[in-house]
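Since the structure comes first, as structure tokens, the remarks are kept for the end.
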Amino acid sequence: MSASPPISAGDYLSAPEPDALKPAGPTPSQSRFQVDLVTESAGDGETTVGFDSSPPEYVAEPPPDGLRDSVSGGEEAKGRFRVVNFAASSPDAAPAETAQNGDTVMSEGSLHSSTGGQQHHHYDTHTNTYYLRTFGHNTIDAVPKIDFYRQTAAPLGEKLIRPTLSELHDELDKEPFEDGFANGEELTPAEESAAKDVSESKGVVKFGWIKGVLVRCMLNIWGVMLFIRMTWIVGQAGIAYSCIIVIMATVVTTITGCSTSAIATNGFVRGGGAYYLISRSLGPEFGGSIGLIFAFANAVAVAMYVVGFAETVVELLMDSGLLMIDQTNDIRVIGTITVILLLGISVAGMEWEAKAQIFLLVILITAIFNYFIGSFIAVDSKKKFGFFSYDAGILAENFGPDFRGQTFFSVFSIFFPAATGILAGANISGDLADPQMAIPKGTLLAILITGLVYVGVAISAGACIVRDATGIESNFTLISNCTDAACKYGYDFSSCRPTVEGEVSSCKFGLHNDFQVMSVVSGFSPLISAGIFSATLSSALASLVSAPKVFQALCKDNIYPGIAIFGKGYGKNNEPLRGYFLTFGIALAFILIAELNVIAPIISNFFLASYALINFSVFHASLANSPGWRPSFKYYNMWASLAGAILCCVVMFIINWWAALLTNVIVLSLYIYVSYKKPDVNWGSSTQALTYHQALTHSLQLCGVADHIKTFRPQCLVMTGAPNSRPAILHLVHAFTKNVGLMLCGHVRISSRRPNFKELNSDMLRYQRWLLNNNSKAFYTCVVAEDLRQGTQYMLQAAGLGRLRPNTLVIGFKNDWRTGDIKEVETYINLIHDAFDFQYGVVILRLREGLDISHIQGQDDSSGMKDVVVSVDISKDSDGDSSKPSSKATSVQNSPAVQKDEDDDGKAHTQPLLKKDKKSPTVPLNVADQRLLDASQQFQQKQGKGTVDVWWLFDDGGLTLLIPYLIANKKKWKDCKIRVFIGGKINRIDHDRRAMATLLSKFRIDFSDITVLGDINTKPKSEGLTEFAEMIEPYKLREDDMEQEAAEKLKSEEPWRITDNELELYKAKGNRQIRLNELLKEHSSTANLIVMSMPLARKGAVSSALYMAWLDTLSKDLPPILLVRGNHQSVLTFYS
């Protein structure tokens, strides 16, 4: 017996103590979870765990019989784990009744620890057997389990969900509860369902790598090309070039096979073959386009192979004089009968189809062996056909090329389609027992075997058959002046060689002239015909199965409308019966046409396009460097995959250039359609990964780029609150930042309590999704703070990333400053001061009607920040034309404020962003609210012919001029002219106008007019002075009416108050704001937008109330006006 090491403090365990010394622990009903006694091993001869008052020991002898019976009554199963026996060092140390009492997990309210060698028994609330459980099965915290990582319901049942972070981390409920499902002590309903599904799914047919992949790939690669074209290729290209052609094709397919293997081993592969591999790697755009043409190509390939079979049968009938009608119609009849029989095999189930494939493979291999055996048997009767068995002279003669009307690449284009069957196994990935193992092993081995056979046939045919033969017996006399290899056998075939290039040989036999040479060489020629039948039928059968499987996966993803009906599966194997009949219909249509010479190259190019994208998928995923790209197949290389993709594209044009162009046009058209439709899927494709990678890389690169005037972009932090609560400011800022600069929608949630971060995260995702769905190129960010100023300071300091940081603060004008809490005015003005302190520019937007529409449905946040309930539909692009006037809605329900949102399931439906009570009645909008709602949408509409008036009174670096220039360049504003207003002296108006015109020309900014205002400092009208005085009256300190000490105290408590000294000191500046308002009304009352230099107030010298009064006086009763003040860093330059 060997003792285990002492228990460390980190184990949080202590040995049991006598019951009298133990504090009262929780009863089973009081503890939070009820967990049973569990261990992983039991039985005689096994290592079991002993316990007593000393540190635990491991014992090898079996437990006493009494304890065995008392603990569990023998070994029994409970849930997913066994309840087994436990042994003690002595029966006295662990009484039977102690083990029988059951165990209770320590409650969350109690503590249990030990430090050093001392044991703190006071906190130990566990019974003895607590320490004997298998680790991880005595808490709600789950141990690693594969079921937690399934994305959807697994074949073994429903998806299991691990305990959430909230369940483990959040505060306990007041009432403790018992959880019998914690870590699997009992079967959950999902697991019970899984167990039931396992018992019901035993009849499902799943193939291994040989029957599922190797056999199918070999049958598809060994097509009729092996029997009727390989020898002709040797005659044209010679042995050397033929081997090079086979090796080149094999290199392309091997690279593609490695790429396929890499994708297939980068996670669980479902049904769908090439479509599934490409779509889950490159995304739905490429996957959807390839999936459709790949399924169609397989369907038409069925017709190609069946017609090839029918032509061979008709030739045999013609030789025997047994034609039924004529050659063409006989092909149609035989082809129709054949495809019906193949459909019956496919519909019968994958198991029958697999058996048929095995039978056909046996015939095919027998035919190949029949050829090689026959090549060693020299028969005199075959010499007249050019077959002399193996001869060094024939090998030397046939080693080089002898192209007759062909070139190397034309011959290569004829052979390459024979090598395009490598996805036959991957296409039924859903029917494989272990796709991750089967696809790499079966595909690559099939490429190797078939490649060796093709090379063997090329060498064999070139070494024993001459290129031309007459088929006429020789008289075996010595032939003079004969240099051919057949001469020494007494045959002179020199007359067969064409004397003029392009002339057809007069002989009908030999490598050049006879497509049935392999029948001549073979030991038993009918076996070659059987091999041809086997090759064509097996390929047709594989394509007939592949097309519905791929199409079924495409239908289930719902990328194209109207095809979901074909995604339904039947039976235990989820067979796509509707897909089978659709494939049968397509194949039958092309069989009846019986002219496949035009469609054949297109089909080959469809397959090659799929291979190219599979290779590109691996390169793309490797380039993205995503942590999720971890294929277990290591024998791939991203650059080899890129080379494979390029080679596939090159081969497409070699085979047929117009077919390659047509294929690319079809793929591009389908790609554009799927991109436009934007299917609601998220597969974690490499496109997404590369987008992140590029964004990260470029963001880091930007950090090393110094600021320059020419690269300045307005990057705006827009204090919108909830994004659609102030749509007007969102739309206007979007007009000059879209595709130009950054827009960050800032939202400060005011709360003095602990924030609900779960709700905060949910809202962040929801609001960002709303921006995306409404084509607003902006980001949403939210912070929780005790007041608005603190939250805004957080954003001013931390918003953005690297160089993608805001440089301009955009806020709405505070229309209710005179009726609201004056402390909010203090906060508002301090926001402006804070922005300037952080070197931000500041932009303030004011509309007569106001900006905030969130109150229209009565949803005001209790925290003080108004959250959105109404959302304005901006589904059209902000630059698109929208000249139609807004509808005059009479209620919230009928207003365009209702938006289209999406739930987690991706289904769109109409609802407000924040749901309101369904039982609440529809409230008609009053006139003011209707005007507010209409005003909030005015920047969505086409502005028509109007003006954007720029009052550039103070040089702030050019931001006041840049913003209207960017706005006027947008499609909705393109008919608006820019008018510039500047201040100047009456006696030099022309000079100032010419100087400004020169500056604007150097800035390359178009303008329609420049107005120099020489009367800005004229005294304003008395009405304006009176209104201003009445405006500021409630906010005066009136220090003359009180003691100096009391006045100073009041000023310190209420710093927003206006002192008489301050008012007198800034009297001229206040009068200027009144006068400017008069001039604005005079010159710009009909403008579509006014952009004006914002007056500054010195911090600490001008009170908040006085500054607010200036801004109000300057901008009241006007069209939409932007008050702009840059940070006085140049943003415009006339240098190149």
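These residue numbers are counts, starting from 1, taken along the chain as shown.
Cβ coordinates are placed from backbone N, Cα and C, and glycine is handled just like the others.
These features come from Swiss-Prot:
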type    : residues                                 : note
BINDING : L219, W222, A535, S538, S539             : Na(+) binding site
MUTAGEN : N220 to A                                : Moderately impairs transporter activity
BINDING : N220, I221, Y305, P417, A418, T420       : K(+) binding site
BINDING : G223, V224, M225, P417, A418, G421, I422 : chloride 1 binding site
BINDING : F294, F607, Y611                         : chloride 2 binding site
MUTAGEN : Y305 to F, H or W                        : Severely impairs transporter activity
MUTAGEN : Y454 to A                                : Severely impairs transporter activity
MUTAGEN : S538 to A                                : Severely impairs transporter activity
In three-state DSSP terms, the structure that V224 (chloride 1 binding site) belongs to: coil
Those recorded positions, out of N220, M225, A418, Y611, that come within 10 angstroms of S538 (mutagenesis position) at the Cα: N220
In three-state DSSP terms, the structure that A535 (Na(+) binding site) belongs to: helix
W222, F607, Y611 screened against Y454 (mutagenesis position), Cα within 10 Å - retained binding-site residues: W222
W222 (Na(+) binding site) as reference: those recorded positions from F294, Y305, F607, Y611 with C-alpha within 10 Å of it: none
By Cα-Cα distance, the member of recorded positions Y305, P417, A418 nearest N220 (mutagenesis position): A418
Three-state secondary structure, F607 (chloride 2 binding site) (per DSSP): helix
Distance in Å spanning the most remote Cα pair of G223, V224, M225, P417, A418, G421, I422, given for chloride 1: 16
Non-site residues, in chain order, whose CB comes within 8 A of the mean position of the CB atoms of N220, I221, Y305, P417, A418, T420 at K(+): G223, M225, A419, G421, S539
Neighbour count (Cβ, 10 Å) for A418 (K(+) binding site): 22
Cβ packing number for N220 (mutagenesis position), 10 Å threshold: 29
Spatial neighbours of Y611 (chloride 2 binding site), counting only the recorded positions I221, V224, Y305, A418 and Cα distances within 10 Å: none
Distance [Cα-Cα, Å, rounded] between V224 (chloride 1 binding site) and A535 (Na(+) binding site): 6
Structural state of A418 (K(+) binding site), classified by DSSP into three states: helix
Among L219, I221, F294, Y305, which are recorded as recorded positions, the nearest neighbour of G421 (chloride 1 binding site) by Cα: I221
